[in-house]
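The following features are taken from Swiss-Prot:
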{"type": "DOMAIN", "residues": "7-285", "note": "domain 'Helicase ATP-binding'"}
{"type": "BINDING", "residues": "M42, P43, S44, G45, T46, G47, K48, T49", "note": "ATP binding site"}
{"type": "MUTAGEN", "residues": "K48 to R or A", "note": "Loss of ATPase and DNA helicase activities but not ssDNA-binding or ATP-binding, impaired removal of pyrimidine dimers. Loss of RNA:DNA helicase. Extremely UV-sensitive"}
{"type": "MUTAGEN", "residues": "R111 to H", "note": "Intermediate level of UV-sensitivity"}
{"type": "MUTAGEN", "residues": "C115 to S", "note": "Extremely UV-sensitive"}
{"type": "BINDING", "residues": "C115, C133, C156, C191", "note": "[4Fe-4S] cluster binding site"}
{"type": "MUTAGEN", "residues": "E236 to Q", "note": "Loss of 5'-3' helicase activity of TFIIH, transcription still occurs, has no effect on DNA translocase activity"}
{"type": "MUTAGEN", "residues": "E236 to K", "note": "In rad3-1; abnormal sensitivity to UV irradiation, defective excision of damaged DNA bases"}
{"type": "MUTAGEN", "residues": "G461 to R", "note": "In rad3-2; abnormal sensitivity to UV irradiation, defective excision of damaged DNA bases"}
Amino acid sequence: MKFYIDDLPVLFPYPKIYPEQYNYMCDIKKTLDVGGNSILEMPSGTGKTVSLLSLTIAYQMHYPEHRKIIYCSRTMSEIEKALVELENLMDYRTKELGYQEDFRGLGLTSRKNLCLHPEVSKERKGTVVDEKCRRMTNGQAKRKLEEDPEANVELCEYHENLYNIEVEDYLPKGVFSFEKLLKYCEEKTLCPYFIVRRMISLCNIIIYSYHYLLDPKIAERVSNEVSKDSIVIFDEAHNIDNVCIESLSLDLTTDALRRATRGANALDERISEVRKVDSQKLQDEYEKLVQGLHSADILTDQEEPFVETPVLPQDLLTEAIPGNIRRAEHFVSFLKRLIEYLKTRMKVLHVISETPKSFLQHLKQLTFIERKPLRFCSERLSLLVRTLEVTEVEDFTALKDIATFATLISTYEEGFLLIIEPYEIENAAVPNPIMRFTCLDASIAIKPVFERFSSVIITSGTISPLDMYPRMLNFKTVLQKSYAMTLAKKSFLPMIITKGSDQVAISSRFEIRNDPSIVRNYGSMLVEFAKITPDGMVVFFPSYLYMESIVSMWQTMGILDEVWKHKLILVETPDAQETSLALETYRKACSNGRGAILLSVARGKVSEGIDFDHQYGRTVLMIGIPFQYTESRILKARLEFMRENYRIRENDFLSFDAMRHAAQCLGRVLRGKDDYGVMVLADRRFSRKRSQLPKWIAQGLSDADLNLSTDMAISNTKQFLRTMAQPTDPKDQEGVSVWSYEDLIKHQNSRKDQGGFIENENKEGEQDEDEDEDIEMQ
């Protein structure tokens, strides 16, 4: 379908379009025209990705600036999905225009997913793959071979073959999904990872994970060549604040400190060896540092530093590395002193939390280590590892963490906290101390993105309440909007169950969650829904701990035996492989008619990235409100920080956080307008939180369904499922929830008549101002 938004011709790869897709595109165009940031909440399963791509690529191709698009998503499967959508869109554009546009679209993921080297790709741990790859591809190994052809150095042929080709000729033009990229590179014996890395500046659109833009350790290497007028899109961005915080946080355990000591000793031995054989090497390095050169000046283009800079670009120091860590021996003994100090700090019996400033003061009093040399730790370690030509870099990963920790704690003060806990997990009998350097302010990591790029679009299916994000991430928006879902026939039934059939109020509140009457009520609710739900049913709990305790109580009450009669029961566990197996079995049981129930956790893998479309999810049951564990020291510190700096009250944030996760769980069952499902929120506290649900869920929640008992909810569900079982005529949806080209033109004309819009010749103008939608123009 081809239509115009103002003067912009948009090619949409489907013959029909949803009204909300059209409104969404109009708002994205407004954001791009005005420049600035917007937050848009689009209902689940209404083709958000394809709308985003259709509009932004039309915008890119139509206007002469050809602004690059950076599309960030969370998981590997979402990135792959976006690439496939992009491929379809570009095929459609080629067909409609009659020629192939000069266009490149690529996706980037970790080495582990893209490596083709027969030995390295066998490794299961991502960090090991990274280190082995670096060892075979860094410029040092290549130089060594050139100097001494007999040297025992292994190079990666996939990477070496890239030197024979010009960067723009690595790949033909077009869009490459991961599958297509790997296949092409396998045939040509080329390295897919480095192809994408080096072609980023040549791409029209690059699709990758948030970390490549938000985590300074990676962003500096990957995204520094991206132009400032790029359009940045954060898709599935309901958790973006957590990603920002993780990118500047670090945990150290006693085991890591032990390994770091071993690493420092190994470095010492290596320095002694080099002193005997080639002492000039160390002298050269020392002289370079005296001249005030940095790793950026010393490393060649093809080399990556051993320790990536963990701080944001604007916080880097440009002065020379301090004198007391220039000599290799001095630096290693400096690291050893630091590690020994950290070991003594770990010997605690109760939780300690302190600011970076007080930690550095105490460190200076005891070990005479100044703040300045600490800031250069990661850079100095990179240079030393390079000078010593260390090949077994895996031995030094713990040392890398120590250097990163030193650089972070000496660079940042405001919005950071150091917490030392004697027990890594609650109720542990054996002390296993852990030192957490944690970022409390989500805006620090994302600030460079807002400062650097003119348009940033943050979007998701569950991002309500919208005004929380600009406050948490400290930025201004030009547009905030939540879209309702247009339906010819109600295809999802949200309900809030506040009491069991015996009228006892149900809740997962900590004080009463193990009360037998509440557990029994939750159990009988599960049995009743299992009886009437066709095929698949997904149940979410607030935490693994609560799920384990309630399931074992159900077992003793005989509730699970009752459920078995109707459906299989499968459980999500913290182990990724077990969960994958459970999901596979669940899908099999749903497809062959046995039906199944999947018990999972609100912040787990299942709730975040797995879709239960059609028969795989007909009912989703949310047992209890998924609040965070409020006794966590880090959470307490973060809440206090937000209250003092951003005036966000503790309860507001906790409630917002719980509701975005609950909405995320509910959205799993509705993956399109032809899909249907029942959404049950089972906790009496939900009835007060209706306003915090996304607009499209709240619109389907009638006043009568806010305070139901189990038996009333069951009778509503029976009626709803009977209605949905009737064959539907697709014609009923036309013009209401699905628009043909004619409907779209009709809508544009009616808007034009209302808004007195000046018509371009032969072009359909559009001005979309829905009074009823919560829109903010600043």
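Keep in mind that glycine also has a Cβ here, set from the backbone N, Cα and C atoms.
Those substitutions? Not in this structure, it's all original residues.
Locations of recorded Swiss-Prot features on the structure.
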{"residue": "M42", "record": "ATP binding site", "DSSP class": "coil"}
{"residue": "G47", "record": "ATP binding site", "DSSP class": "coil"}
{"residue": "C133", "record": "[4Fe-4S] cluster binding site", "DSSP class": "helix"}
{"residue": "C156", "record": "[4Fe-4S] cluster binding site", "DSSP class": "coil"}
{"residue": "C191", "record": "[4Fe-4S] cluster binding site", "DSSP class": "coil"}
{"residue": "G461", "record": "mutagenesis position", "DSSP class": "coil"}
Residue, out of the recorded positions M42, C115, C156, C191, whose Cβ gathers the largest set of other Cβ atoms within 10 Å: M42
Spatially closest candidate among C133, C156, C191, the listed binding-site residues, to M42 (ATP binding site) (Cα to Cα): C191
For C115 (mutagenesis position), the one of G47, K48, C133, C156, G461 that lies nearest, given that the recorded positions are compared by Cα: C133
Cβ-Cβ neighbours of T49 (ATP binding site) (radius 10 Å): 21
Minimum Cα separation from E236 (mutagenesis position), reported as the residue among recorded positions S44, T46, G461 that achieves it: G461
R111 (mutagenesis position): secondary structure state under DSSP, collapsed to three categories: helix
In three-state DSSP terms, the structure that E236 (mutagenesis position) belongs to: coil
Additional residues around [4Fe-4S] cluster, ordered along the sequence, whose Cβ is within 8 Å of the centroid of C115, C133, C156, C191: R111, L116, H117, V120, M136, T137, Y158, H159, Y193, F194
Average pLDDT across the domain 'Helicase ATP-binding' (7-285), rounded to a whole number: 89
Entries of R111, C133, C156, C191, G461 which, being recorded positions, have CA atoms within 10 angstroms of S44 (ATP binding site): G461
Between T49 (ATP binding site) and G461 (mutagenesis position), the C-alpha gap once rounded to whole angstrom: 11
Least buried by Cβ count (within 10 Å) of the binding-site residues P43, G47: G47
Whole-number Å value for how far G47 (ATP binding site) lies from C156 ([4Fe-4S] cluster binding site) (Cα to Cα): 41
